[in-house]
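Colleague: Before I ask anything, let me first share the structure, which is written out below as structure tokens.
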Amino acid sequence: MNRIFFILVAAGVPLSVIGSLMHWPSAVLFAVYCVTIIALASYMGRATESLSIIAGPRIGGLLNATFGNAVELIISLFALKEGLTGIVLASLTGSVLGNLLLVAGLSFFVGGLKYKRQEFNIHDARHNSGLLIFAIIVAFVIPEVFSVGMGNASKLNLSIGISIIMILLYVAALYFKLVTHRGVYQPNNAAQTEEEEEPEWSGKVATIVLFAATIVVAYISENLVHTFHSVAEQFGWSELFIGVIIVAIVGNAAEHASAIIMAFKNKMDIAVEIAVGSTLQIAMFVAPVLVICSIFFPTSMPLVFTLPELVAMVSAVLLMIAISNDGDSNWFEGATLLAAYVIMAIGFFLL
């Protein structure tokens with residue numbers, strides 16, 4: 001897999017530069033940009049993981065929290081700069097649906113084909129359930145309900161206030177998990193496994209890779225955003241479909257692959273943490289940061305989703321909680337999550 005990503009980066013980065021300079025067709029550029037970003041995201045993930053192991057569990061957890069969805073954040077910032085707030089909100093929706101239904105579904109399904117029953121930490125599952133309900137059902141639904149009788153300025157002020165609260169609670173959740181209650185709910189062999197882990201790269205190499213990959217992703221993301229309109233017209237895609245399906249998958253593809261591989265190796269704690277942890281990071285950190293950053297762009301972005309987006313996200317949260325709160329999984333539960341994702345994808349495609 002690493003060799004494939006290396007080839008994609010080695011070919012994709014030059015092609016991205018040449019294609020943008022020579023003004024290749026938008027559809028070709030769109031495909032090249034997407035594949036290259038996916039490959040670069042894998043390098044960012046591996047560099048972050050190496051730095052996390054070297055820095056220790058607490059700093060490592062903070063690094064993962066900061067860079068875990070860096071690609072999604074970068075793409076969204078450039079989309080905000082272009083005033084594409086609909087695509088940004090849709091990509092946030094897509095990340096939630098993709099992580100809770102597609103990634104968790106594939107992880108449960110692929111792992112379940114090899115193992116009849118897989119277990120993961122039930123305490124983490126229940127702790128994350130509460131945060132999911134807060135982040136999606138409370139923090140995302142309330143702005144929609146209250147904004148009905150509000151003007152644009154009031155909507156933005158409400159969204160900024162909610163965003164600040166969400167970031168503070170996310171920091172508190174990290175402090176709870178990494179400091180005050182670290183290891184309290186972990187199985188006895190978790191610490192031993194963690195101690196045996198070796199970084200793939202040295203600190204210097206990982207830092208250089210992370211820095212270089214971030215710069216290149218930023219460059220390609222800016223060009224990718226410029227292809228959205230023409231690609232949407234050419235293929236008949238709506239802004240919702242581009243954001244919910246395309247941008248969300250491109251921004252998280254490398255992380256998605258990692259979760260599925262972990263499930264196949266029966267490391268379900270890691271697979272579930274990637275799926276649910278990434279969802280919480282998107283909802284409680286990336287979305288609020290984008291709302292706050294939007295006030296510095298010509299077009300601000302209140303945290304107000306469309307009704308289909310809200311219904312889809314709430315449904316995904318409730319389904320994931322119902323399936324994961326028992327602390328075990330099987331292939332049929334994975335198939336159920338995947339079926340829900342396909343139904344929602346069809347709905348967004350037809351909107």
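Quick reminder: no glycine exception, Cβ is built from N, Cα and C everywhere.
Annotations per Swiss-Prot:
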{"type": "MUTAGEN", "residues": "N64 to A", "note": "Almost no change in activity"}
{"type": "MUTAGEN", "residues": "G68 to A", "note": "Decrease in activity"}
{"type": "MUTAGEN", "residues": "E72 to A", "note": "Lack of activity"}
{"type": "MUTAGEN", "residues": "N99 to A", "note": "Decrease in activity"}
{"type": "MUTAGEN", "residues": "K116 to A", "note": "Almost no change in activity"}
{"type": "MUTAGEN", "residues": "N252 to A", "note": "Decrease in activity"}
{"type": "MUTAGEN", "residues": "E255 to A", "note": "Lack of activity"}
{"type": "MUTAGEN", "residues": "H256 to A", "note": "Almost loss of activity"}
{"type": "MUTAGEN", "residues": "S278 to A", "note": "Almost no change in activity"}
{"type": "MUTAGEN", "residues": "Q281 to A", "note": "Almost loss of activity"}
Colleague: Taking only C-alpha atoms and a 10 A limit, tell me which of E72, K116, Q281 are near H256 (mutagenesis position). These are the mutagenesis positions.
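Modeller: Of E72, K116, Q281, within range: none.
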Colleague: Neighbour count first, Cβ atoms within 10 Å, every protein chain included; then name which of N99, Q281 tops the list of mutagenesis positions.
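Modeller: In terms of Cβ crowding, the pick is N99.
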Colleague: For a quick check of packing: other C-beta atoms within 10 Å of the C-beta of H256 (mutagenesis position), how many?
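Modeller: Excluding its own Cβ, the number within 10 Å is 23.
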Colleague: Quick check for the class: what is the C-alpha distance, in angstrom and rounded, between K116 (mutagenesis position) and E255 (mutagenesis position)?
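Modeller: The Cα atom of K116 (mutagenesis position) is 24 Å away from the Cα atom of E255 (mutagenesis position).
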Colleague: Using a Cβ cut-off under 8 Å and a sequence separation of 6 or more, which residues in the same chain sit near N252 (mutagenesis position)?
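Modeller: A41, N69, V71, E72, S95, G98, N99, V103, S278 - these are the non-local Cβ neighbours of N252 (mutagenesis position), listed in sequence order.
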Colleague: If you count other CB atoms within 10 A of each CB, which of E72, E255 wins among these mutagenesis positions?
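Modeller: Its Cβ has the most other Cβ atoms within 10 Å: E72.
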Colleague: Express the distance between the Cα positions of E255 (mutagenesis position) and Q281 (mutagenesis position) as a whole number of Å.
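Modeller: About 13 Å separate the Cα atoms of these two residues.
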Colleague: In DSSP terms, helix, strand or coil for K116 (mutagenesis position)?
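Modeller: The three-state answer is coil.
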Colleague: Note down the number of other Cβ atoms within 10 Å of the Cβ of S278 (mutagenesis position), including every protein chain shown.
Modeller: 25
Colleague: Using a 10 Å radius around its CB, how many other CB atoms surround K116 (mutagenesis position)?
Modeller: 8
